[in-house]
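Accompanying notes for the structure given below.
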Amino acid sequence: MRKFAYCKVVLATSLVWVLLDMFLLLYFSECNKCEEKKERGLPAGDVLELVQKPHEGPGEMGKPVVIPKEDQEKMKEMFKINQFNLMASEMIAFNRSLPDVRLEGCKTKVYPDSLPTTSVVIVFHNEAWSTLLRTVHSVINRSPRHMIEEIVLVDDASERDFLKRPLESYVKKLKVPVHVIRMEQRSGLIRARLKGAAVSKGQVITFLDAHCECTVGWLEPLLARIKHDRRTVVCPIIDVISDDTFEYMAGSDMTYGGFNWKLNFRWYPVPQREMDRRKGDRTLPVRTPTMAGGLFSIDRDYFQEIGTYDAGMDIWGGENLEISFRIWQCGGTLEIVTCSHVGHVFRKATPYTFPGGTGQIINKNNRRLAEVWMDEFKNFFYIISPGVTKVDYGDISSRVGLRHKLQCKPFSWYLENIYPDSQIPRHYFSLGEIRNVETNQCLDNMARKENEKVGIFNCHGMGGNQVFSYTANKEIRTDDLCLDVSKLNGPVTMLKCHHLKGNQLWEYDPVKLTLQHVNSNQCLDKATEEDSQVPSIRDCTGSRSQQWLLRNVTLPEIF
C-alpha cells in the first residue's frame, strides 16, 4: 500500500510539472507572437531599443570617451583632420545610446497622428565617416518611420574617397531612402542646401549639419508646430557634443538667439517677457529673434514663398540672420521648440578653407543682409564694422523686390516688437569714441571679452573697438558689455549689461567733461603708470586727465 501511495504521489507531481511546462510554453509562444505583432504595428522609430537601452562600449549613453595615454599623440594628429577627436568618434557606435534629456513635461506630451512628412537635408564637405553616418542613423533610429520621407545627403565637392562610392553603397542598405547628391564644384553651405531643398519631396524640409545626433522624441514636436501654423519655422534645442570627448551634454531651454553689434549670432538668456508670455511653462516653444542656422525645420512650400536662401551670399555666414530677419519681418514666426533636442559637435576652429578667406565672405554676406533688411540701422553696423562698406556685395535688386512683394515690416518694427532687448542701442547720447583730453587717447575694448579690463589706446578714428555708446540709461556700452567698477580706485572692467544701473551707472557732465561713476562718486581717469593701458576711477579733481570728449563717429564712405 505504501508503495502504491508513493507511486501515486510521484505520478501526480510529474503530471503537475508537465501541465506547468505546457502552460509556460504556450504562454511565451503567444507573448512572442504579441511582441512580433506589436513591433510590426509600430513605426520603426518607435521601437526604442537602440535609443533607451544602455549599451556597453565607448560613448554609450553619451558618456565621454577617454583615450589611453599611449594613443594621445596619434589622437592629436587625427584631431587636425576634422578639428574634433576623430579617434574618439571612430570608437563610438553609429547607433550609440543617448540619455533622454527632455524636460519631464515633454515626455508625456501627445502629438497628432497626421503630422506632415519631412525630408532631412544634410550638407557635408570632407566629413568624417563616423560622424556623418552617426547623424544618419540617429535620424532613422529615433524618428517615426512614416514621418521621414527621405534623407538627402548633399556632397559639397568632398575629396575623400570613402565619401564617394563607399558612401553610396552603404546608404542603399538603410531602411529609409537616402539620396546622395553631388555638387559639381565647391559651392558652400547656402547653395548646397538650396540644391538639397530643390530635390526634396517631403512636406517639410529639416536641415541638419553633418555632425549631429538626434535624441528620442526630437522630430514630432517640430512637425507639430508646423502643422499648427505652416508659417512657423522651428529649431530644436541644440545640445553640445564635445569636440574633445564626444560627451553628450544637454543644452539649455533658458537661452535664445540674438546678435551683437558686429552681427555675430549669440546666445542670450530668455527674457522675462518671454517667460511671462508662456506663463512659466518651459515646455512651450520660445519665440527667438534669430536662429543659429544649422538645425531647423520649415514647411517646403513656405520656404519657397519667403525666398529660400539669398543665393547671392557665398559659402557660409550671415545666412542665419538674413533668414531670421526675413521670417519675422515678413509675417512668419521663429521658435525654439524646447521639447526637441538634437546634439551638435561644436568645434573651436573650422577645418575648411574658403577662397578669399572667411572674413571677406562674411563681410559680403553681412553687407547684403544689412542693405536689404536693416534700413537705417545698417549705418550703426557700418560704424562698428567699417570694412564691410568696402566689399563688392553684388546685385541685391531681386532681394529688395522680394521684400516689397511680401510687404515686409521695417527693421525698427523688428527691434521694437521681436527683439526689444537687442544689443543695438536705439536711444543714446553719443555713439563713437571717448577721447581723453590730456593724453588724446581713446577708450578701446582691445577685442577683450567679458570680465576683462577696458583699455585705452591711440585714437585711430576707424570705429570698431573704439566705438562706445553712452546710452539714455547712462550706461557706457561696447556691444553687449558695459563699463563696470566694483571697488574704489579700481580698474574699469567690461561686464554683461544688466540694465539695473548700480555699478554700471555713469553721469556725464558736458560742461566739466567728466564721467562720474555714480555708485562710487569717483571719476573716470586716464591710465596709471603701473598699467599704461587700463583706465581707472579716482576721486574727482577736475584735472584734464579726468576730462573726456564723447564724439559721434561719422559714417564711413560707402561704396
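All residue numbers here begin at 1 and follow the chain in the order shown.
Cβ from N, Cα, C; glycine included.
When secondary structure is read from DSSP and collapsed to three states, Arg186 (substrate binding site) falls in the coil class. Counting only residues at least six positions away in the same chain, the Cβ atoms of His125, Asp156, Ala157 sit under 8 Å from the Cβ of Arg186 (substrate binding site). The substrate binding site feature in Swiss-Prot is assigned to Asp156, Arg186, Trp316, Arg347, Tyr352.
Same-chain residues at least 6 positions away in sequence with a Cβ under 8 Å from that of His211 (Mn(2+) binding site) are, in sequence order, Phe84, Glu127, Ala128, Thr131, Leu132, Thr135, Ile241, His344, Val345. Look at Swiss-Prot and you will find Asp209, His211, His344 tagged as Mn(2+) binding site, backed by similarity to another entry.
The domain 'Ricin B-type lectin' annotation in Swiss-Prot covers 429-551. Averaged over the domain 'Ricin B-type lectin' (429-551), the predicted model has a pLDDT of 92.
Among the mutagenesis experiments that Swiss-Prot reports, Cys106 to Ala is described with the note: Loss of enzyme activity. Under the DSSP three-state reduction, Cys106 (mutagenesis position) is assigned to helix. In sequence order, Gly217, Pro221, Thr283, Thr338, Cys339 constitute the residues six or more apart from Cys106 (mutagenesis position) in its chain with CB-CB distances below 8 Å.
According to Swiss-Prot, the mutagenesis experiment Cys214 to Ala carries the following note: Loss of enzyme activity due to absence of interaction between UDP moiety and UDP-GalNAC. Within 10 Å of the C-beta atom of Cys214 (mutagenesis position) sit 30 other C-beta atoms, taking all shown protein chains into account. Secondary structure from DSSP puts Cys214 (mutagenesis position) in a beta strand.
The note that Swiss-Prot attaches to the published mutagenesis Cys235 to Ala is: No effect. Within its own chain, Cys235 (mutagenesis position) has Thr288, Met291, Ala292, Leu295, Phe296, Ser297, Leu334, Glu335, Ile336, Val337 as residues 6 or more apart in sequence whose C-beta sits under 8 angstroms from its own.
Under the heading of mutagenesis, Swiss-Prot lists Cys330 to Ala and annotates it as follows: Loss of enzyme activity. Annotation note: Cys330 (mutagenesis position) sits in a coil segment as assigned by DSSP. All protein chains considered, the CB of Cys330 (mutagenesis position) has 19 other CB atoms within 10 Å.
For the recorded site, Cys339 (mutagenesis position), the DSSP three-state label reads strand. Quoting Swiss-Prot on the mutagenesis of Cys339 to Ala: Loss of enzyme activity.
Asp444 to Ala appears in Swiss-Prot as a mutagenesis experiment; the accompanying note says: Induces a strong decrease in activity; loss of function; when associated with A-484 and A-525. Over all protein chains present, the Cβ of Asp444 (mutagenesis position) has 24 other Cβ atoms lying within 10 Å.
For the mutagenesis result Gly455 to Gln, the note given in Swiss-Prot is Induces a decrease in activity. Every protein chain considered, the tally of other Cβ atoms within 10 Å of the Cβ of Gly455 (mutagenesis position) stands at 23.
For Phe457 to Ala, Swiss-Prot lists a mutagenesis experiment annotated as follows: Little or no effect. Phe457 (mutagenesis position) has a Cβ environment of 15 other Cβ atoms inside 10 Å.
Cβ neighbour count for Asn465 (mutagenesis position) (all protein chains, 10 Å cutoff from its Cβ): 19. Swiss-Prot lists Asn465 to Ala among its mutagenesis entries, and the accompanying note reads: Little or no effect.
DSSP assigns Gln466 (mutagenesis position) to a helix in the three-state reduction. Listed in Swiss-Prot as a mutagenesis experiment, Gln466 to Ala is described as follows: Induces a decrease in activity.
Under its mutagenesis annotations, Swiss-Prot gives Phe468 to Trp or Tyr the following note: Little or no effect. Of all Cβ atoms in the shown protein chains, 26 besides its own fall within 10 Å of the Cβ of Phe468 (mutagenesis position).
Non-local contacts of Asp484 (mutagenesis position) by the CB criterion (under 8 A, 6+ apart in sequence, same chain) comprise Val492, Thr493, Met494, Leu495, Asn503, Gln504. Swiss-Prot documents Asp484 to Ala as a published mutagenesis change and attaches the note Loss of enzyme activity; when associated with A-444 and A-525.
Per Swiss-Prot, mutagenesis Asp525 to Ala is noted as: Loss of enzyme activity; when associated with A-444 and A-484. There are 24 other CB atoms within 10 A of the CB of Asp525 (mutagenesis position), with all protein chains counted.
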Quiz item: In the structure shown, which of the binding-site residues His344, Arg347 has the fewest other Cβ atoms within 10 Å?
Solution: Arg347
Quiz item: Would you say which of the binding-site residues Trp316, Tyr352 has the most Cβ atoms within 10 Å of its own Cβ?
Solution: Trp316
Practice problem: Just give me the nearest neighbour of Cys214 (mutagenesis position) among the binding-site residues Trp316, Arg347, Tyr352, Cα to Cα. | Solution: Arg347
Quiz item: Which one of these binding-site residues has the most other Cβ atoms within 10 Å of its own Cβ: Asp156, Asp209?
Solution: Asp156
Self-check item: Chain-internal residues near Gln466 (mutagenesis position), provided their CB is under 8 angstroms and they sit 6+ positions away
Solution: Glu433, Cys442, Leu443, Asp444, Asn445, Phe457, Cys459, His460
Exercise. Among Cys330, Gly455, Asn465, Phe468, Asp525, these being the mutagenesis positions, pick the one whose CA is nearest to that of Arg347 (substrate binding site).
Key: Asn465
Quiz item: Compared by Cα position, which of the binding-site residues Asp209, Trp316, Tyr352 is the closest one to Asn465 (mutagenesis position)?
Solution: Trp316
Exercise. Indicate whether Tyr352 (substrate binding site) is helix, strand or coil by DSSP.
Key: coil
